[in-house]
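Undergrad: One structure coming up, written as structure tokens, with questions to follow.
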Amino acid sequence: MARWLLQILIISSLHLSSVSSQQETSFVYESFLDRQNLYLDKSAIVLPSGLLQLTNASEHQMGHAFHKKPIEFSSSGPLSFSTHFVCALVPKPGFEGGHGIVFVLSPSMDFTHAESTRYLGIFNASTNGSSSYHVLAVELDTIWNPDFKDIDHNHVGIDVNSPISVAIASASYYSDMKGSNESINLLSGNPIQVWVDYEGTLLNVSVAPLEVQKPTRPLLSHPINLTELFPNRSSLFAGFSAATGTAISDQYILWWSFSIDRGSLQRLDISKLPEVPHPRAPHKKVSTLIILLPVCLAILVLAVLAGLYFRRRRKYSEVSETWEKEFDAHRFSYRSLFKATKGFSKDEFLGKGGFGEVYRGNLPQGREIAVKRVSHNGDEGVKQFVAEVVSMRCLKHRNLVPLFGYCRRKRELLLVSEYMPNGSLDEHLFDDQKPVLSWSQRLVVVKGIASALWYLHTGADQVVLHRDVKASNIMLDAEFHGRLGDFGMARFHEHGGNAATTAAVGTVGYMAPELITMGASTGTDVYAFGVFMLEVTCGRRPVEPQLQVEKRHMIKWVCECWKKDSLLDATDPRLGGKFVAEEVEMVMKLGLLCSNIVPESRPTMEQVVLYLNKNLPLPDFSPYTLGIGTFAPVLVDASSLVVSSASWSLSGPSMSSSSPNHSPYAWQSTDQPWGQTIDTKNSLHIVAEPEKPSPAVKMVTLPAEDPQSNHSSISSQRVQPVKREKRRLHQILVAFPWINKQYFKLGLPKHIVHVSLFFFLQLARL
């Protein structure tokens with residue numbers, strides 16, 4: 001039994017000896033080269049000079065260094081300790097310093113959960129102020145953080161479980177000689193002494209420059225019960241932490257002494273301290289090169305700036321003449337449009353039309369705009385164009401795209417209008433990626449565009465001819481209401497006058513046959529609107545060459561469906577049959593009526609609006625009426641004259657009365673081969689397209705000037721076209737333009753006049 005008790009005593013004494021060897025009451029680091037008792041973490045390293053570097057000049061770092069052995073505090077008496085260390089905070093040139101250095105007393109050396117920057121490498125947002133987090137820290141902080149109640153960017157504080165200091169003061173020391181506190185710049189890069197003393201329940205903190213003795217008055221003195229803060233006082237670790245953020249610096253510990261007895265701290269020997277490294281700018285030698293280099297650089301910079309200035313000036317250059325001053329209120333600067341469209345970038349590109357590219361833009365006032373860039377080769381007609389653009393700006397109608405103004409550069413015009421968020425109508429008709437418009441939406445668009453054209457023809461101060469009515473020029477606003485836009489070809493003339501233009505411009509399929517000989521008129525707009533109505537209803541383009549012959553031309557195809565009493569078969573299949581049949585038939589018939597090749601048989605836009613709103617019944621006509629369902633394409637390059645090979649006969653009203661047509665005119669044609677082509681410079685195109693095979697002799701019924709007069713029937717065999725007669729016909733039309741302009745005095749449509757002249761030439765040849 002005694003032997004067994006002796007063994008227990010021996011083992012216990014060995015265990016106590018082991019614990020005593022692992023715990024210490026004091027230590028000193030005159031150099032940190034002996035790393036046996038050091039615990040280093042994160043960016044903390046020991047330099048060859050013996051300096052302990054906690055952080056280097058890198059962003060968002062933190063470093064920890066602890067004495068590896070726990071401190072042996074008394075388990076019964078009051079807790080006390082003293083520590084004295086020398087540190088240096090060296091900022092990187094041109095940067096603010098890091099977040100500072102902290103002396104730490106903690107039951108653990110593990111701070112992997114901590115955050116850098118303002119949390120100093122020992123705290124984080126979740127542990128901030130937690131009573132279960134047992135940490136005492138003395139901070140030398142060089143960043144002002146109002147969230148943590150910092151007083152400035154150069155202070156010393158006492159932290160308990162939180163980065164919010166329980167005691168804080170600007171870095172300074174008490175001078176007995178001056179009897180006042182002298183400030184210290186923590187980021188001076190010079191070594192600074194720090195003393196931390198705790199006895200009883202009072203914690204004192206002092207700082208001073210390296211050459212100054214410990215001040216007689218501490219900088220901070222605050223009561224703290226460390227017995228409550230550290231219930232397990234037998235296992236506490238002392239060390240340092242440092243952190244950086246976007247503010248960076250090198251943070252060093254040069255020397256460190258610690259003891260649980262205040263009087264047993266080892267004295268500092270300044271002569272043995274390692275030198276603190278300071279980053280310095282490279283030494284510059286004064287030489288001729290150094291003197292000339294700034295001069296050369298200055299000249300180069302001036303040259304570059306001058307080049308950029310002239311390039312920028314040329315980039316935003318505009319053309320402005322004296323006559324444009326009256327239009328200044330409607331003119332945009334190119335600079336503002338360039339910035340609004342982000343330099344006409346691809347991201348703002350909306351599309352490309354026949355007259356230019358369109359871009360989306362945002363003005364500084366928040367207004368969205370569409371900018372069309374139109375090229376022109378000279379100044380001829382520009383003044384008239386600008387004047388008409390400004391006049392268009394005065395047009396006010398809910399179904400017109402508002403035109404805000406213009407900008408003019410060399411060989412370029414820019415038209416500024418309101419941006420329509422839902423794009424153009426043709427995208428919703430032909431693009432499967434776009435949502436399908438219902439019939440009710442399409443009818444609203446048709447009615448709106450009809451109202452807009454009526455306004456342009458009769459409601460404005462001058463008659464406005466749009467000259468390019470088609471689905472791609474119809475824009476849809478946020479509510480999918482139709483807005484007529486793209487006035488790039490519009491022309492003005494006084495009410496009761498004629499449009500001062502003879503140029504045949506427009507889009508193939510929408511151009512009235514008389515456009516090339518008579519020029520633009522309200523009737524040519526009506527024709528294009530008729531094609532547009534059929535386009536919206538049928539969901540197809542006016543001419544689609546890839547289809548079968550009978551379906552190739554929309555106008556003819558719709559008329560053929562009407563002849564077969566199957567008009568609804570021509571409707572857009574994407575509607576899925578969801579429409580009002582009466583409305584669809586009315587719109588289709590009205591489209592055929594408006595696209596009649598006989599101009600006098602077309603309604604006015606005022607009548608069209610009344611028809612669409614059911615305020616006026618449609619006139620009595622059929623698919624066999626003269627000019628209904630006949631497609632007469634117009635070739636606008638005027639390089640040849642084309643007439644179909646056919647024979648014609650003239651008769652009086654007695655023949656027309658037996659015809660199913662209710663119009664006094666009947667024009668039948670054949671699907672015979674097209675007439676031969678003769679090349680003549682600046683000649684006009686007259687194209688007659690046959691409808692279906694028939695005998696060589698066909699008939700044209702003309703109105704009689706006198707109901708009592710008798711007209712003999714003139715018949716002939718098929719006569720082949722002859723180049724000479726075509727040339728003569730062209731020469732007659734060019735030499736006697738009054739035939740086109742005064743044809744109405746003869747009571748005959750101009751097409752009949754042209755065909756009659758041709759056949760009279762043929763008969764004369766025979």
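Each Cβ is built from the backbone N, Cα and C atoms, and glycine gets one as well.
Keep in mind the model shows the original residues, not the substituted ones.
As annotated by Swiss-Prot, active site, proton acceptor applies to Asp468. The ATP binding site annotation in Swiss-Prot covers Leu350, Gly351, Lys352, Gly353, Gly354, Phe355, Gly356, Glu357, Val358, Lys372. The domain 'Protein kinase' annotation in Swiss-Prot covers 344-616 and rests on sequence analysis. One entry in Swiss-Prot concerns the mutagenesis experiment Ala306 to Thr. Its note says: In dorn1-7; impaired increase of cytoplasmic calcium concentration in response to extracellular ATP. The annotation that Swiss-Prot gives for the mutagenesis experiment Arg467 to Gln reads: In dorn1-9; impaired increase of cytoplasmic calcium concentration in response to extracellular ATP. Annotation of the mutagenesis experiment Asp486 to Asn in Swiss-Prot: In dorn1-5; impaired increase of cytoplasmic calcium concentration in response to extracellular ATP. What Swiss-Prot notes for the published mutagenesis of Asp525 to Asn is this: In dorn1-2; loss of kinase activity. Impaired increase of cytoplasmic calcium concentration in response to extracellular ATP. For the published mutagenesis Asp572 to Asn, Swiss-Prot gives the following note: In dorn1-1; loss of kinase activity. Impaired increase of cytoplasmic calcium concentration in response to extracellular ATP.
Tell me about the surroundings of these features in the structure.
TA: Following the DSSP three-state reduction, the secondary structure of Asp468 (active site, proton acceptor) is coil. Using a 10 Å Cβ-Cβ cutoff, Asp468 (active site, proton acceptor) registers 25 neighbours.
Taking the Cβ of Val358 (ATP binding site) as reference, residues of its chain lying under 8 Å away and at least six apart in sequence are, in sequence order, Phe349, Leu350, Gly351, Lys352, Ala370, Val371, Lys372, Arg373.
Long-range Cβ contacts of Ala306 (mutagenesis position) within its own chain (separation 6+, distance under 8 Å) are none.
Other C-beta atoms found within 10 angstroms of the C-beta of Asp486 (mutagenesis position) number 24, with every protein chain shown included.
When secondary structure is read from DSSP and collapsed to three states, Asp525 (mutagenesis position) falls in the helix class. On its own chain, Asp525 (mutagenesis position) has Leu453, Leu456, His457, Leu465, His466, Arg467, Val469, Met605 as residues at least 6 apart in sequence with a Cβ closer than 8 Å to its own Cβ.
Asp572 (mutagenesis position) falls outside any helix or strand according to DSSP and counts as coil. For Asp572 (mutagenesis position), the number of other Cβ atoms no farther than 10 Å from its own Cβ, over all displayed protein chains, is 19.
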Undergrad: Using the alpha carbons only, what distance in Å do you get between Asp468 (active site, proton acceptor) and Asp486 (mutagenesis position) once rounded?
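TA: Rounded to a whole number, the Cα-Cα distance is 8 Å.
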Undergrad: Cα-Cα separation of Asp572 (mutagenesis position) and Asp486 (mutagenesis position), in Å?
TA: 26
Undergrad: So of Lys352, Arg467, which of the recorded positions has the fewest other Cβ atoms within 10 Å around its own Cβ?
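TA: Selected from the recorded positions Lys352, Arg467 on minimum Cβ neighbours within 10 Å: Lys352.
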Undergrad: Should Asp486 (mutagenesis position) be counted as helix, strand, or coil on the basis of DSSP?
TA: coil
Undergrad: Hey, how far is Asp486 (mutagenesis position) from Gly356 (ATP binding site), Cα to Cα, in Å?
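TA: Cα of Asp486 (mutagenesis position) to Cα of Gly356 (ATP binding site) measures 10 Å after rounding.
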